[in-house]
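Let me begin by presenting the structure, written as structure tokens, before commenting on it.
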Amino acid sequence: MTDTYLHETLVFDNKLSYIDNQRDTDGPAILLLPGWCHDHRVYKYLIQELDADFRVIVPNWRGHGLSPCEVPDFGYQEQVKDALEILDQLGVETFLPVSHSHGGWVLVELLEQAGPERAPRGIIMDWLMWAPKPDFAKSLTLLKDPERWREGTHGLFDVWLDGHDEKRVRHHLLEEMADYGYDCWGRSGRVIEDAYGRNGSPMQMMANLTKTRPIRHIFSQPTEPEYEKINSDFAEQHPWFSYAKLGGPTHFPAIDVPDRAAVHIREFATAIRQGQ
């Protein structure tokens, strides 16, 4: 169904595809931001949950989409510019950004640049909130290596599946994300590593927003109690931050528990409609 909503446009001399269901609703538009090395297909089940009630837009990043291709290097700053340009072309004013994984770097910078009137709230899904631990740092190093990047992806796939035979997620990993080669995976390792280096951690980046506003982290992984504790501690220190555990089996709640993710999106969208 989602591919019927697929469009193309020219953004800063780059031909980008994007999803827009063109639903005429009383705002905000829901802006779903993919992470690296996947595209609008990661959100196809979540779009089904939201389609009837919201305008839903999903930008595909440079080199991403149904026909991935090699492109000049870019990072999350360019992703922010591309997303805002697509919204401007579509005449979208108020929007609720929702990100998956390291699309979170885009979301926070998008909040900074768009300001609280245009983007009053944000939702991040399954984003590693602490500084990279050794295993993840090793994965980033492998992704950057043209000889070993596939080893890096296989290790990440195992972590993300967490021993579960979740058919929808396996299809996404092995059929959809498999479309992407070293150009994209290597770039993801470089950009993510650089983002942690620049910002310290996602929590530090959020805390450094010029104008903070409600942000909620909804996640299934990691499952360690200490991970929930850092979210809880951050929420206690920053009243604008909240979190919710979704209890899904994998790193992809938009695929395996889209109904649970949609509950939080509806809550935040309703608050925006009510001027909160």
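A Cβ is built for glycine as well, from the same backbone N, Cα and C atoms used for every other residue.
The domain 'AB hydrolase-1' annotation in Swiss-Prot covers 28-150. Swiss-Prot lists Trp36, Cys37, His38, His100, Ser101, Trp160 with the feature substrate binding site. Quoted from Swiss-Prot, the note on the mutagenesis of His38 to Ala is: Strongly reduced affinity for substrate. Reduced enzyme activity. Quoted from Swiss-Prot, the note on mutagenesis experiment Ser101 to Ala is: Strongly reduced affinity for substrate. Strongly reduced enzyme activity. Listed in Swiss-Prot is the mutagenesis experiment His102 to Leu, annotated as follows: Strongly reduced enzyme activity. Annotation of the mutagenesis experiment His102 to Gln in Swiss-Prot: Reduces enzyme activity by about half. Mutagenesis annotation in Swiss-Prot: Asp126 to Ala, described as Strongly reduced enzyme activity; the structure shown retains the original residue. Mutagenesis annotation in Swiss-Prot: Tyr196 to Ala, Lys or Arg, described as Strongly reduced affinity for substrate. Strongly reduced enzyme activity; the structure shown retains the original residue. Looking at Swiss-Prot, the entry for mutagenesis of Asp233 to Ala says: Reduces enzyme activity by about half. While the structure shown retains the original residue, Swiss-Prot records the mutagenesis experiment His251 to Ala with this note: Abolishes enzyme activity. Per Swiss-Prot, the feature active site, proton donor/acceptor maps to His251; the stated evidence is experimental evidence.
Per the record's binding annotation for substrate, residues Trp36, Cys37, His38, His100, Ser101, Trp160 show a top Cα-Cα distance of 14 Å.
There are 25 other CB atoms within 10 A of the CB of His38 (mutagenesis position), with all protein chains counted.
The substrate site is defined by Trp36, Cys37, His38, His100, Ser101, Trp160, and by the 8 Å test on Cβ atoms against their centroid, the other residues of the chain that qualify are Pro34, Gly35, Val42, His102, Gly103, Met177. Taking CA atoms as the reference points, Asp126 (mutagenesis position) and His100 (substrate binding site) are 6 Å apart. In sequence order, the mutagenesis positions near Trp36 (substrate binding site) (Cα within 10 Å of its Cα) are Ser101, His102, drawn from Ser101, His102, Asp233, His251. Listed in sequence order, the recorded positions near His251 (mutagenesis position) (C-alpha within 10 Å of its C-alpha) are Ser101, Trp160, out of His38, Ser101, His102, Trp160, Tyr196.
Counted within 10 Å of its Cβ, the other Cβ atoms near His251 (mutagenesis position) come to 25, all protein chains included. Of all the recorded positions in the record (His38, Trp160, Asp233), the one with the smallest CA separation from His102 (mutagenesis position) is His38.
Per-residue pLDDT, averaged along the domain 'AB hydrolase-1' (28-150), amounts to 97 for this model.
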